[in-house]
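Before any comments, here is the structure.
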Amino acid sequence: MEEKRLSAKKGLPPGTLVYTGKYREDFEIEVMNYSIEEFREFKTTDVESVLPFRDSSTPTWINITGIHRTDVVQRVGEFFGIHPLVLEDILNVHQRPKVEFFENYVFIVLKMFTYDKNLHELESEQVSLILTKNCVLMFQEKIGDVFDPVRERIRYNRGIIRKKRADYLLYSLIDALVDDYFVLLEKIDDEIDVLEEEVLERPEKETVQRTHQLKRNLVELRKTIWPLREVLSSLYRDVPPLIEKETVPYFRDVYDHTIQIADTVETFRDIVSGLLDVYLSSVSNKTNEVMKVLTIIATIFMPLTFIAGIYGMNFEYMPELRWKWGYPVVLAVMGVIAVIMVVYFKKKKWL
């Protein structure tokens, strides 16, 4: 089914839950509850079975995949006391990254990207996070994400994640998402290297199309990174009560990573813009080379055509026409002229 546009919400009152993304069959709820000593994980499609974790005394990660199920989003929102406008933003997948602070929770919108090597396109997916006292709610559009490293650390008690509260889980999820941006930038860097080689050695129409697509990808990435910097800046500067002081340096570290990513994106944009200029210059040079060859050929044939034109005149008294060696002599003269001109052009380095 086609993706709904924002116009689908026209005329509806604020807080009306309308999903604006692509409808998919995927739907599941993943729950990970843990402490230093214990760990519990399960998947379900029954929303009622996960609601009791709201009052858990240990950190819980509830990942809801398939937000086209607006009834599930509404039920979770009602039970956890989430504002209707926040639920509306969760279902409106065209949000820019942002953070909003409420009395009992923190709401964050992020973007997750996947790179299609065949189409050379970025596909974005909105990921919404809600931090409560002991719980992190995550809302995704489809199955498949970049958070498996976090899952592994929780399952096998690696690092300090199971010694920390839910705010550290929130940091870990954001950090995993930002780390994936570095992987994405490596793929884009490889694509730039390939395009540079093609532009310099064998520029084709497909090359410039891929270059334009790469430029669009970088613009899309830039539109995500810049507001993400504001999100992380708010998390470590305007520290909400739900985030402990010990966790603040971790958010500052992720913020530093976003600055590095933003700088890399700007560098890549400059390189790609330069590639387009190089492509146009290469095409222009090839055209000039062709025109030069054609001009030289035309110049060589000008005196030959002149000689042929003289002897093509229909005058009755032209002595050379009746001369036995006239024809081979004229051909020889024309050949000598052509050779002299070719030698002259090579001496001038025009050939």
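Every residue, even glycine, has its Cβ placed from backbone N, Cα and C.
Long-range C-beta contacts of Leu280 (mutagenesis position), restricted to its own chain and to partners at least six residues apart, with a cutoff below 8 Å, are absent. Listed in Swiss-Prot is the mutagenesis experiment Leu280 to Ala, annotated as follows: Decreases ion transport.
Record note (Swiss-Prot) on the mutagenesis of Met291 to Ala: No effect on ion transport. Mapped onto three states, the DSSP output places Met291 (mutagenesis position) in helix.
According to Swiss-Prot, the mutagenesis experiment Leu294 to Ala or Val carries the annotation: Increases ion transport by suppression of an obstruction in the transmembrane ion permeation pathway. Counting Cβ atoms from all protein chains shown, Leu294 (mutagenesis position) has 10 others lying within 10 Å of its own Cβ.
Record note (Swiss-Prot) on the mutagenesis of Thr299 to Leu: Reduces Co(2+) uptake. Abolishes Co(2+) uptake; when associated with L-295. Following the DSSP three-state reduction, the secondary structure of Thr299 (mutagenesis position) is helix. Proximity of Thr299 (mutagenesis position) to non-local residues of its own chain (separation of 6 or more, Cβ distance below 8 Å) is seen for Met341, given in sequence order.
According to Swiss-Prot, the experimentally introduced change Pro303 to Ala, Gly or Ile is described as follows: Increases ion transport by suppression of a kink in the transmembrane ion permeation pathway. Its own atom aside, the Cβ of Pro303 (mutagenesis position) has 15 Cβ atoms within 10 angstroms in the protein chains shown.
Under the DSSP three-state reduction, Thr305 (mutagenesis position) is assigned to helix. Recorded in Swiss-Prot as a mutagenesis result, Thr305 to Leu carries the remark: Abolishes Co(2+) uptake.
With a 10 A radius on its CB, Gly312 (mutagenesis position) counts 8 other CB atoms from all the protein chains. In Swiss-Prot, a mutagenesis experiment is listed as Gly312 to Ala, annotated with the note No effect on pentamerization. Abolishes ion transport.
DSSP gives Met318 (mutagenesis position) a coil state; it is part of no helix or strand. Here Swiss-Prot notes a mutagenesis experiment, Met318 to Ile, Leu or Val, with the remark: No effect on pentamerization. Decreases ion transport.
A mutagenesis experiment is reported in Swiss-Prot for this position, Leu321 to Val, and the note states: No effect on pentamerization. No effect on ion transport.
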Fewest other C-beta atoms within 10 angstroms, as judged across Met291, Met318, which are the mutagenesis positions: Met291
Thr305 (mutagenesis position): tally of other CB atoms within 10 A of its CB: 13
